[in-house]
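Under the heading active site, nucleophile, Swiss-Prot lists Lys212. Residues or ranges marked as [4Fe-4S] cluster binding site by Swiss-Prot: Cys282, Cys289, Cys292, Cys298. If you look up Swiss-Prot, you'll see 191-215 marked as domain 'HhH'. According to Swiss-Prot, the mutagenesis experiment Arg34 to Ala carries the annotation: Sorted to both nuclei and mitochondria. Swiss-Prot gives this note for the published mutagenesis Arg34 to Asp: Sorted to the cytoplasm. Under its mutagenesis entries, Swiss-Prot includes Arg49 to Ala or Asp with the note: Sorted to both nuclei and mitochondria. A mutagenesis experiment is reported in Swiss-Prot for this position, Lys212 to Arg, and the note states: 85-fold reduction in activity. Uncouples the glycosylase activity from the lyase activity. Shows glycosylase activity without any detectable AP-lyase activity during the first 10 minutes of the reaction. Among the mutagenesis results in Swiss-Prot, Lys212 to Gln has the note: Inactivates enzyme. The residue drawn here is the original one.
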Amino acid sequence: MTALSARMLTRSRSLGPGAGPRGCREEPGPLRRREAAAEARKSHSPVKRPRKAQRLRVAYEGSDSEKGEGAEPLKVPVWEPQDWQQQLVNIRAMRNKKDAPVDHLGTEHCYDSSAPPKVRRYQVLLSLMLSSQTKDQVTAGAMQRLRARGLTVDSILQTDDATLGKLIYPVGFWRSKVKYIKQTSAILQQHYGGDIPASVAELVALPGVGPKMAHLAMAVAWGTVSGIAVDTHVHRIANRLRWTKKATKSPEETRAALEEWLPRELWHEINGLLVGFGQQTCLPVHPRCHACLNQALCPAAQGL
């Protein structure tokens with residue numbers, strides 16, 4: 001055997017089976033075998049797909065050609081009470097006579113309609129300040145006594161506290177209200193020229209004026225619907241009818257909950273409607289469920 005043949009034979013043996021003139025595959029070594037096994041395991045492991053981002057559907061006003069850029073998204077309520085529309089129809093039917101105290105003695109009926117606009121607005125605000133924790137009949141009586149003396153910012157500031165107290169008694173918390181009325185009247189004279197503020201934020205900054213009063217003042221005095229005026233009647237009835245997504249503990253919580261779903265065109269009506277309903281039918285104690293058209297629709301009817 002020649003030296004060349006010997007070298008070829010030795011090289012062929014070192015390459016192993018499959019070597020030769022066409023032999024270009026080597027038997028995989030230990031490292032290659034481990035890599036191949038790892039690749040095989042990867043190929044059989046579950047593939048993790050990237051999560052798809054959730055898409056929110058938004059409705060737009062206008063025609064199809066107007067959808068997209070520049071279109072304003074519609075606000076669609078995510079929750080509303082069950083049967084609320086039928087309940088509202090029934091309450092309107094029960095209130096169609098408009099013979100509750102609020103219908104004749106409420107804020108809309110306490111001011112002098114012949115007085116100048118500025119004076120009318122002041123009288124509206126004053127009647128609201130007196131109405132807190134007070135029946136409509138008592139508030140109306142106090143307003144009549146005040147108007148008989150000429151109810152203006154100047155006349156109130158010229159009236160001593162003792163006399164003012166006698167005029168507004170027996171409204172609830174009359175002593176505190178004497179102080180608040182005097183303080184608020186002084187602010188109106190100094191900063192608003194005897195008129196009342198035209199915004200909720202400025203109204204609630206006045207002594208003795210809360211959110212319910214502010215929203216009613218905006219509606220009655222300025223003709224602007226700024227929010228739902230929620231008193232104890234509206235608060236109680238909204239919770240009994242489950243008109244709030246969860247039970248609320250205060251009128252302000254109730255206002256925020258109602259404004260989330262109740263159509264804005266109903267915001268002003270709902271106060272007088274529910275106040276009268278609460279005065280006549282849905283009473284705080286011993287409500288007259290047997291006479292209520294919503295007895296079968298009211299979640300609280302069975303437990304009262």
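Any Cβ shown, glycine's included, is placed from N, Cα and C.
Here the original residues are kept at every noted site.
Since we're looking at a predicted model, the values are computed, not measured.
For the binding-site residues Cys289, Cys292, Cys298, counting C-beta atoms within 10 A of each C-beta gives the highest total at Cys298. Cys282 ([4Fe-4S] cluster binding site) sits 20 Å from Lys212 (mutagenesis position), taking the C-alpha atoms as the reference points.
Around the Cβ of Cys282 ([4Fe-4S] cluster binding site), a 10 Å sphere holds 25 further Cβ atoms from the protein chains shown. Confidence in the domain 'HhH' (191-215), given as mean pLDDT, stands at 99. Same-chain residues at least 6 positions away in sequence with a Cβ under 8 Å from that of Lys212 (mutagenesis position) are, in sequence order, Ala229, Val230, Asp231, Pro251, Arg255. In this structure, Cys282 ([4Fe-4S] cluster binding site) belongs to neither helix nor strand by DSSP; it is coil. A coil conformation is recorded for Cys292 ([4Fe-4S] cluster binding site) in the three-state DSSP classification, outside any helix or strand. Secondary structure by DSSP for the domain 'HhH' (191-215): 11 helix, 0 strand, 14 coil.
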